[in-house]
Amino acid sequence: MARTKQTARKSTGGKAPRKQLASKAARKSAPSTGGVKKPHRYKPGTVALREIRRFQKSTELLIRKLPFQRLVREIAQDFKTDLRFQSSAIGALQESVEAYLVSLFEDTNLAAIHAKRVTIQKKDIKLARRLRGERS
C-alpha cells in the first residue's frame, strides 16, 4: 500500500474544555467589591528576621531610659529608701542588663533549636540559666 501525504488540519489544542461547576461559575460572575486592594503582607517570619538583623547591627539601647530608671528605683526602694543615682550609674546598669538579656536570649534560642523548634519557650530559658549556673 502506497503512502499518502498528510494534509495540515487545525488543532483544537488537545482535550475539549470541561464545564465549570456551579460554584466556580458563580464566583467568577460575581462583581468585585469596588476594586479594594489588600495591603501587602510579608510571609510569616520575614519581618522577624529583618528586625533581628537590624537590631544585631545597631548599638543603641532598646529599653527606654525612663521606664528602666523607674524600675531600678522601685527595686532599690526594697533595700534602702531615699537612694540617689547618678545618671551614668543608671546608664551603666542599663547597658549591662541589655547585654545580659541579649546573651540569655541567644542561649535560649540555641536551646530551642536543639529541641528542633523555632519558637523559644519558658523551658528553654530555664535550661539556658541552669547551664550557665544561675539559680532558678
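Just so you know, glycine gets a Cβ as well, placed from its N, Cα and C.
Just so you know, the substitutions we noted aren't modelled in this structure.
According to Swiss-Prot, the mutagenesis experiment Ser11 to Ala carries this note: Impairs histone H3 phosphorylation and reduces transcription of some GCN5 regulated genes.
Among the mutagenesis entries in Swiss-Prot is Lys57 to Ala, Gln or Arg, noted as: Increases sensitivity to genotoxic agents inducing DNA breaks during replication. Neighbour density for Lys57 (mutagenesis position): within 10 A of its CB lie 7 other CB atoms from the protein chains shown.
Experimental mutagenesis at this site is recorded by Swiss-Prot as Lys80 to Ala, Pro or Gln, annotated: Compromises telomeric silencing. Long-range Cβ neighbours of Lys80 (mutagenesis position) (same chain, at least 6 residues apart, Cβ-Cβ under 8 Å): none. Under DSSP, Lys80 (mutagenesis position) is assigned to coil, being neither helix nor strand in the three-state scheme.
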